[in-house]
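According to Swiss-Prot, the protein has these features:
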MUTAGEN   ARG133 to Lys  In psf2-209; temperature-sensitive
Amino acid sequence: MALPRELEISFSPEEMEFLAGNEYINIVPSETMDQLPLVSATIPIMKPPKKCRVPLWLALELKKQNLARIVPPEWMEIGKLENIRDDELENETFSELPFRWLETAHLLLNFCADDIEDVEDIRRILLDIREARQSKARTGLEAINEVQLTLDNLGAMEINEIRPIFREVMDRMRKIVQVSQEE
């Protein structure tokens, strides 16, 4: 089946979340579970109340079955997010966040909000961070040249969102430069 051109060069948000499912996160199991051999790794025996690192997809599945509580990553603590938001608003550069921060936050907020303290404040702060970063990305695209675009510390979803625009802009810039060099 042929896909529209814009879908050929980027992933859907659902595909990005699927990829984020391979990121590791801490859980606290609610009961003892045997060692679990996976394709990519083996999850050791899980015993409550000891934390265990598992892929996000497994954490969400265990949460759904009430077999574990998800421990939000440190970067999702309200104080750290407030610092990141302030940094995003005060500086022209992007703050350092995990590569799949947006997808991970979306999955955690949608499927285990009851495991997150101050969840509504965290949602609001994450939205502020997202809007500040989108504004910076747009500004970066406006300042583009035909050779490169430097947007360090962008996350996977952010890169995926600007990829179609970036590709089109770069193609047009190359054509303009090529025409001006021919003249």
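Each residue, glycine too, has its Cβ placed from N, Cα and C.
The Cβ neighbour count for ARG133 (mutagenesis position), using a 10 Å radius over every protein chain in view, is 22. Under DSSP, ARG133 (mutagenesis position) is assigned to a helix (H, G or I) in the three-state scheme.
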